[in-house]
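I have placed the structure first, in the form of structure tokens, so that the comments after it can refer back to it.
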Amino acid sequence: MTKKKAHKPGSATIALNKRARHEYFIEEEFEAGLALQGWEVKSLRAGKANISDSYVLLRDGEAFLFGANITPMAVASTHVVCDPTRTRKLLLNQRELDSLYGRVNREGYTVVALSLYWKNAWCKVKIGVAKGKKQHDKRSDIKEREWQVDKARIMKNAHR
């Protein structure tokens with residue numbers, strides 16, 4: 001009988017796209033796998049990824065991640081030509097792809113990458129169907145966030 005591996009401390013999250021939640025209303029989230037090359041996996045293990053400008057395009061019945069930047073490590077990629085911003089294929093079920101096609105074809109909707117993380121030994125990306133926010137929506141979100149902080153401060157001082 002084999003022993004269970006000890007859980008490694010640390011976060012499984014590689015990269016977050018905080019700007020996406022500020023710029024868009026996220027209506028639905030999907031988890032997708034990524035088709036990666038060897039040097040990309042090694043760079044992701046080192047945490048050298050940025051998905052702040054990334055988005056998903058659907059074409060020919062497949063989904064592709066554009067704009068994600070995975071910086072190559074100097075020691076990992078000496079004999080391979082590395083393109084840090086290459087297009088990466090997303091691995092989704094046909095049912096999930098059909099759902100994405102149906103939602104994105106509506107006016108004003110897009111698909112953005114929300115986070116990049118490890119699930120067991122596999123690299124996953126969380127994508128969301130998003131609708132752009134107007135300026136007044138962003139302001140109301142900031143006011144709501146500030147009110148939550150003020151409310152927490154008031155409650156903390158009330159218990160003293």
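For all residues, glycine too, the Cβ spot is worked out from N, Cα and C.
Around the Cβ of R139 (mutagenesis position), 11 further Cβ atoms fall within 10 Å across all displayed protein chains. Swiss-Prot documents R139 to E as a published mutagenesis change and attaches the note About half loss of protein tagging by trans-translation, binds tmRNA normally, binds ribosomes normally.
Listed in sequence order, the same-chain residues six or more apart from W147 (mutagenesis position) with CB atoms under 8 A from its CB number zero; the list is none. For the published mutagenesis W147 to C or D, Swiss-Prot gives the following note: 70% loss of tagging by trans-translation, binds tmRNA normally.
Where Swiss-Prot documents W147 to K as a mutagenesis experiment, the accompanying text is: 97% loss of tagging by trans-translation, binds tmRNA normally, altered binding of the tmRNA-SmpB complex in the ribosomes A-site.
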